[in-house]
Amino acid sequence: MTQEYDNKRPVLVLQNEALYPQRRSYTSEDEAWKSFLENPLTAATKAMMSINGDEDSAAALGLLYDYYKVPRERRSSTAKPEVEHPEPDHSKRNSIPIVTEQPLISAGENRVQVLKNVPFNIVLPHGNQLGIDKRGHLTAPDTTVTVSIATMPTHSIKTETQPHGFAVGIPPAVYHPEPTERVVVFDRNLNTDQFSSGAQAPNAQRRTPDSTFSETFKEGVQEVFFPSDLSLRMPGMNSEDYVFDSVSGNNFEYTLEASKSLRQKPGDSTMTYLNKGQFYPITLKEVSSSEGIHHPISKVRSVIMVVFAEDKSREDQLRHWKYWHSRQHTAKQRCIDIADYKESFNTISNIEEIAYNAISFTWDINDEAKVFISVNCLSTDFSSQKGVKGLPLNIQVDTYSYNNRSNKPVHRAYCQIKVFCDKGAERKIRDEERKQSKRKVSDVKVPLLPSHKRMDITVFKPFIDLDTQPVLFIPDVHFANLQRGTHVLPIASEELEGEGSVLKRGPYGTEDDFAVPPSTKLARIEEPKRVLLYVRKESEEVFDALMLKTPSLKGLMEAISDKYDVPHDKIGKIFKKCKKGILVNMDDNIVKHYSNEDTFQLQIEEAGGSYKLTLTEI
């Protein structure tokens, strides 16, 4: 028979994890209760429990004492099923095993369940509950709910409400050494505030009705929790007692030692001023709550790169990098460089110039790592238009774990920079200081940092997006020159597209994964140097441009033959007459290194079926 009633009892069960303080384990219920019987339930203990308004728990505890005084053999042999479930299909549908009631258990007014290692959430019944005939047998529940979780993620205790009752069960007649799950009985209401750590009354004390609560806690122990004791045990567990599995990637910090702008707008990233080509230190460290603890696997790999601050498509970014690269004096000019300082190389290893705008290295998170980085591009170097506002740049740091073979970094942070040339960073700071001193306090709309409080250390701002892959600029003809030392980052040929590549491979399990077999290394490809000469005949006023296909004497002869219709096989000698009047024989060395974009007057003389050519320098 079911009926509604107001007395309900919530039950809280903490999962038994090895992270919590250890207690002695018992191999069976009888061993656990054997220690209980060594400290019998005295009248004083019952009185204390009654004073605190928990007569039900006192009665249930006495019932369990009586139950476990009977030897197991007698309990197993005399146990008889006495409960019939009127809705077996419903119980089967909810995956709750049908259990039989023992005479000793059914005689009590309250039932308490011995719980094994199954982790439970906190369950708070609410709404209509099934009535329990305390003088008769238990009836099958109308609704059965089983709640379990894997971990207890936070210190604060959170309650859950369900619209229906929960399974009411009793221990099975036959003892099972490893039960898969147990069902909790509750039939009295308890204030949910008792489950919060700050709800304990000042005079409340933790009561230990038996010796089990004072012993060490160990995985596998069987414990009985009474609702009155739960509220007493929970406040005694501080937040420090909970050991969290910290998420990788939230415990790194990078700092840049450089001048910061005095005009920082609220909500904007800190602007740092750098000089082009000047090296600045970047410090990398792990910020862990457990300082002094050395990690067994402590190697990580970080990639420092210069990227565009604004959201641009991959094609736009590669176009900007290509334009910048085409305007450099040498094709080997990189966007970012790392200094060979001893202070830096004592803390990092396996340095790789994986791209023209990125450098990677390995470091130990047990120690701080310091690298010295220079940026070789201005914000205005990516456009041919004069006077336009430059593109904002970021220094971005991606850190990969050797434990994770994914191409996704465990941490990403960035710092917004503005690069000046010829000590422009210092001039910019002095200009801001002058403007700050002239401006009155009443006119200040943007908060200014006083010069005496200005810090020269910028902390990188964490980046939430870890899925977007950065664009790395790798010219095809110079990919073989990107390595430093004996290691190069293995990038599949299909990952190289056009003028650049997206970083598609993260750090790997061991350092050997970074090595490339000799057979797969790309051969060094040197771009041939081109030579351009401006030549005119003595009778002409306009010069002709001679572009040599190869910077050699043979290339010069082919260019003259094509331009002036001189048979190539009949050209005998070619001379160069310098401005000082010196006449020298032209050779490959002079053509390649000393003739590019020079102006000459060409004189062609025919003698004996061959031609003599003289290039007089103008």
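Along the chain as shown, the residues are counted starting at 1.
Glycine residues also receive a Cβ, built from the backbone N, Cα and C atoms like all the rest.
Pulled from Swiss-Prot:
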type    : residues      : note
DOMAIN  : 248-474       : domain 'Grh/CP2 DB'
MUTAGEN : Arg9 to Ala   : Increases activity as transcriptional activator
MUTAGEN : Lys116 to Ala : Reduces activity as transcriptional activator
MUTAGEN : Leu378 to Ala : Decreases affinity for target DNA
MUTAGEN : Thr380 to Ala : Decreases affinity for target DNA
MUTAGEN : Gln385 to Ala : Decreases affinity for target DNA
MUTAGEN : Cys421 to Ala : No effect on affinity for target DNA
MUTAGEN : Arg427 to Ala : Loss of activity as transcriptional activator. Strongly decreases affinity for target DNA
MUTAGEN : Arg427 to Gln : Loss of activity as transcriptional activator. Nearly abolishes affinity for target DNA. Causes steric hindrance that impedes DNA-binding by neighboring residues
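Around the Cβ of Cys421 (mutagenesis position), a 10 Å sphere holds 12 further Cβ atoms from the protein chains shown. The mutagenesis positions in question are Thr380, Gln385, and the one with the fewest Cβ neighbours inside 10 Å is Gln385. In this structure the C-alpha atoms belonging to Leu378 (mutagenesis position) and Cys421 (mutagenesis position) are separated by 8 Å. In the three-state DSSP reading, Arg427 (mutagenesis position) counts as helix.
Taking the mutagenesis positions Leu378, Arg427 in turn, the residue surrounded by the fewest other Cβ atoms inside 10 Å of its Cβ turns out to be Arg427. If you measure from the Cα atom of Arg427 (mutagenesis position) to that of Gln385 (mutagenesis position), you get 24 Å. You'll find the Cα of Thr380 (mutagenesis position) roughly 11 Å from the Cα of Cys421 (mutagenesis position). The distance from the Cα of Cys421 (mutagenesis position) to the Cα of Gln385 (mutagenesis position) comes to 18 Å.
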